[in-house]
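Asker: Sharing the feature lines straight out of Swiss-Prot:
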- 199-262: domain 'bZIP' (DOMAIN)
- SER14 to Ala: Partially reduced phosphorylation and decreased transcription activation activity. Strong decrease in phosphorylation and in transcription activation activity; when associated with A-65. Does not affect DNA-binding in vitro (MUTAGEN)
- SER49 to Ala: Reduced phosphorylation. Loss of phosphorylation, loss of ubiquitination, decreased transcription activation activity, decreased PCAF-binding and decreased induction of lens differentiation; when associated with A-53; A-57 and A-61 (MUTAGEN)
- THR53 to Ala: Reduced phosphorylation. Loss of phosphorylation, loss of ubiquitination, decreased transcription activation activity, decreased PCAF-binding and decreased induction of lens differentiation; when associated with A-49; A-57 and A-61 (MUTAGEN)
- SER61 to Ala: Reduced phosphorylation. Loss of phosphorylation, loss of ubiquitination, decreased transcription activation activity, decreased PCAF-binding and decreased induction of lens differentiation; when associated with A-49; A-53 and A-57 (MUTAGEN)
- SER65 to Ala: Partially reduced phosphorylation, transcription activation activity and decreased induction of lens differentiation. Strong decrease in phosphorylation and in transcription activation activity; when associated with A-14. Does not affect DNA-binding in vitro (MUTAGEN)
- THR113 to Ala: Reduced phosphorylation and decreased induction of lens differentiation; when associated with A-57 and A-272 (MUTAGEN)
- LEU234 to Pro: Abolishes DNA-binding; when associated with P-241 (MUTAGEN)
- LEU241 to Pro: Abolishes DNA-binding; when associated with P-234 (MUTAGEN)
- SER272 to Ala: Reduced phosphorylation and decreased induction of lens differentiation; when associated with A-57 and A-113 (MUTAGEN)
Amino acid sequence: MASELAMTAELPTSPLAIEYVNDFDLMKFEVKKEPAEAERLCHRLPAGSLSSTPLSTPCSSVPSSPSFCAPSPGGQPSAGPTAAPLGSKPQLEELYWMSGYQHHLNPEALNLTPEDAVEALIGAPHHHHHHHQSYESFRPQPFGGEELPPAAHHHNAHHHHHHHHLRLEERFSDDQLVSMSVRELNRQLRGFSKEEVIRLKQKRRTLKNRGYAQSCRYKRVQQRHILENEKCQLQSQVEQLKQEVSRLAKERDLYKEKYEKLAARGFPRETSPPAAPKTTAADFFM
């Protein structure tokens, strides 16, 4: 029976499947005895079913498991687009279902022991393309036709708006925004939203104010340097004038001292000239 199972249902021998199966100890499960009716229920398919999955056992409320029973001799595979082929290989998720719900399987209906199941899993031939398909089935599926939640829509819209906002700001450099006239800027901003235009104009106003403040600061610093240079020149001139004043004061003191010395020696006074004799009228007539 194990060989027939290995032939009809080839299972992948990928390291992932082997490691997952080895994590479970199949020897600790006991074989549950079921009546022969369970075997008939295992082989019986529901009417109008497109899958090969049989009905679950009457005593179990677990959903129907993947089919590990041989199909009935008279059964014909369905020709629908979703119908699985008769000899199709079970997917890797069936292994996960089998390992997770081992206590719901019917070993008596399968006529298998835990050792036979392990041998069938390990001894199956390896197919690279089938392993790739089985592994791809466990990858997270995209949303597809499902509707995205409002948070995702908001995040996508915010990301798109942020990206569009960055593209608008990257379109103009700071120098272009400052040097561009208002008419030219309005012509360039045609077609953009009002919010983005206001934000860009606010950025331009901020840049112009910053440039004006830097210009005022530069002029103030330049004027300070000019005033400091003038101050230094005036201070040097004052020092020169002070030196000239001190030199003139010394020269004045020297001349004053000479004058005082000459005045102390006492120069002789000049005698007055003699007075002319008085002529009388008699002398005049004589």
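Including glycine, each Cβ sits where the backbone N, Cα and C put it.
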Asker: Within 10 Å of the Cβ of LEU241 (mutagenesis position), how many other Cβ atoms are there?
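Answerer: So the number of other Cβ atoms within 10 Å of LEU241 (mutagenesis position) is 10.
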Asker: Helix, strand, coil: count each for the residues of the domain 'bZIP' (199-262), based on DSSP.
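Answerer: Going by DSSP assignments, the domain 'bZIP' (199-262) contains 64 helix, 0 strand, 0 coil.
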